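First up is the structure itself, then whatever we jot down about it.
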Amino acid sequence: MEIEKDEDDTTLVDSGGDFDCNICLDQVRDPVVTLCGHLFCWPCIHKWTYASNNSRQRVDQYDHKREPPKCPVCKSDVSEATLVPIYGRGQKAPQSGSNVPSRPTGPVYDLRGVGQRLGEGESQRYMYRMPDPVMGVVCEMVYRRLFGESSSNMAPYRDMNVRSRRRAMQAEESLSRVYLFLLCFMFMCLFLF
């Protein structure tokens with residue numbers, strides 16, 4: 001989108017926003033976002049991670065544990081695997097003469113599922129299952145309906161008079177008995193058929 005100024009015949013190009021890189025403090029080129037939410041130019045963050053890796057390598061050459069580079073803003077871990085590229089319209093192609101590699105493709109998630117985790121080697125697998133939150137809510141509703149938790153049952157009847165409150169509580173009690181009967185009938189049908 002081009003915006004023309006009538007006074008001095010200059011053209012301003014709107015590239016989709018005035019977002020600044022947190023390193024060079026200029027408008028972002030080849031923008032990438034860290035998982036902590038900070039926006040950087042790809043060449044700037046690449047130079048930052050490369051420079052911090054080299055300086056850390058020189059200082060810790062005898063120390064075998066290597067820490068990943070840190071975000072310049074909040075000091076959380078940053079690597080090429082944790083950078084998410086932002087694509088927009090009208091972006092220029094990267095210059096072929098620069099020594100900065102192309103932007104990363106973004107984080108890759110393991111599609112094996114939440115319930116699996118790999119240990120040290122491929123042969124060690126630990127399986128764990130997380131309970132389904134929907135099932136927990138359903139179980140809690142059935143429990144409250146069947147066994148009538150008194151603390152939760154009194155809240156809806158606070159603003160009623162005594163007679164209508166008693167009728168509503170009796171209706172709810174008979175409804176819970178009907179639910180209990182239907183639940184028992186359903187289990188009996190499952191076991192018998």
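Even glycines carry a Cβ here, placed using N, Cα and C.
Cys36 (mutagenesis position) falls within neither a helix nor a strand when secondary structure is assigned with DSSP, and so counts as coil. Annotation of the published mutagenesis Cys36 to Ser in Swiss-Prot: Strong reduction of ubiquitin ligase activity; the original residue is retained in the structure shown.
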### Message
Given a separation of at least six residues and a C-beta threshold under 8 Å, show me what packs close to Cys36 (mutagenesis position) in the same chain.
### Response
Cys71, Val73, Cys74, Ser76, Val78
